[in-house]
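Feature annotations, courtesy of Swiss-Prot:
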- 1-140: domain 'uDENN' (DOMAIN)
- Leu27 to Glu: Impairs interaction with CCDC93 (MUTAGEN)
- Met123 to Glu: Impairs interaction with CCDC93 (MUTAGEN)
- Ile127 to Glu: Impairs interaction with CCDC93 (MUTAGEN)
- 165-299: domain 'cDENN' (DOMAIN)
- 301-357: domain 'dDENN' (DOMAIN)
Amino acid sequence: MAAAEVADTQLMLGVGLIEKDTNGEVLWVWCYPSTTATLRNLLLRKCCLTDENKLLHPFVFGQYRRTWFYITTIEVPDSSILKKVTHFSIVLTAKDFNPEKYAAFTRILCRMYLKHGSPVKMMESYIAVLTKGICQSEENGSFLSKDFDARKAYLAGSIKDIVSQFGMETVILHTALMLKKRIVVYHPKIEAVQEFTRTLPALVWHRQDWTILHSYVHLNADELEALQMCTGYVAGFVDLEVSNRPDLYDVFVNLAESEITIAPLAKEAMAMGKLHKEMGQLIVQSAEDPEKSESHVIQDIALKTREIFTNLAPFSEVSADGEKRVLNLEALKQKRFPPATENFLYHLAAAEQMLKI
């Protein structure tokens with residue numbers, strides 16, 4: 001087996017099953033291998049079967065302390081052999097961000113459970129994918145891990161949609177991401193939150209870092225503590241109460257109202273100037289061009305972003321220990337950039353850990 005395939009198959013961490021019975025009780029029925037009580041409680045909370053509003057969310061995903069979770073939920077048809085179950089959720093935990101891959105695999109596992117009514121077949125398929133990267137079954141469809149490239153998952157969102165909603169204000173999101181600030185996104189529908197938040201890391205494509213994404217967070221003490229341990233993040237919420245938690249964000253996006261708010265404490269670092277205006281115009285121009293694909297828009301933004309780092313390069317020098325490049329603040333000040341540009345470059349150097357300690 002190719003080394004890349006071996007690496008790919010080692011990404012899954014576990015599989016679990018949650019059921020809602022005819023009495024309306026929701027139970028954690030089975031998992032492989034075992035899981036912690038904390039993670040089990042988190043997954044029960046994320047699974048829509050425990051939700052009081054009784055809305056069915058076919059697929060949700062998110063991250064908790066570097067573990068990604070993917071949950072597919074279905075209603076059990078009357079014809080199924082699962083007579084005492086009205087709904088069930090299949091949960092997969094993994095080390096990687098790839099919603100399309102795990103949505104496809106959980107759908108196959110759902111079909112297996114509907115047909116056999118026992119987790120045994122699911123476990124066999126899970127182990128097959130874990131060890132070989134493939135599971136094949138005539139009636140339930142086959143799944144091949146390597147069909148789902150991580151890069152494809154990174155490109156699956158739509159920057160064009162974000163720009164059509166926020167226009168020039170998209171540059172606020174770009175600036176916040178460049179400076180590794182904390183972005184909180186609210187919308188009452190989890191699907192809208194997930195679609196929007198998963199796209200944001202693509203605005204800073206040079207980092208290709210989706211570990212900053214926490215697309216489904218509850219206002220739960222343990223989850224918030226885990227979130228606040230991260231330096232910068234993109235966090236999605238469906239509870240408007242999060243707007244009253246300024247300790248959680250530098251930038252607040254109310255998707256439902258199409259509003260972006262910069263928190264008072266972040267205003268100094270996020271002050272906008274000529275550089276930001278140019279960046280905003282480029283983002284809007286590129287995204288509104290019907291000839292350009294999503295990946296082309298990302299490329300345009302990445303090239304302009306590289307220019308910003310090129311601006312920073314002349315003011316950096318090798319640190320005393322020779323380990324990394326650090327900012328020469330005097331050289332930056334002597335250049336006499338407009339205040340907003342100098343301020344941004346300084347904060348960018350801080351975000352890139354280029355300040356002298």
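Start at 1 and count along the chain as shown; that gives each residue its number.
Cβ coordinates are placed from backbone N, Cα and C, and glycine is handled just like the others.
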Measure the Cβ-based neighbour count of Leu27 (mutagenesis position), defined as the other Cβ atoms within 10 Å of its Cβ.
14
Is it possible to get the count of other C-beta atoms within 10 angstroms of the C-beta of Met123 (mutagenesis position)?
16
Spatial separation of Ile127 (mutagenesis position) from Leu27 (mutagenesis position) - C-alpha basis, Å:
24
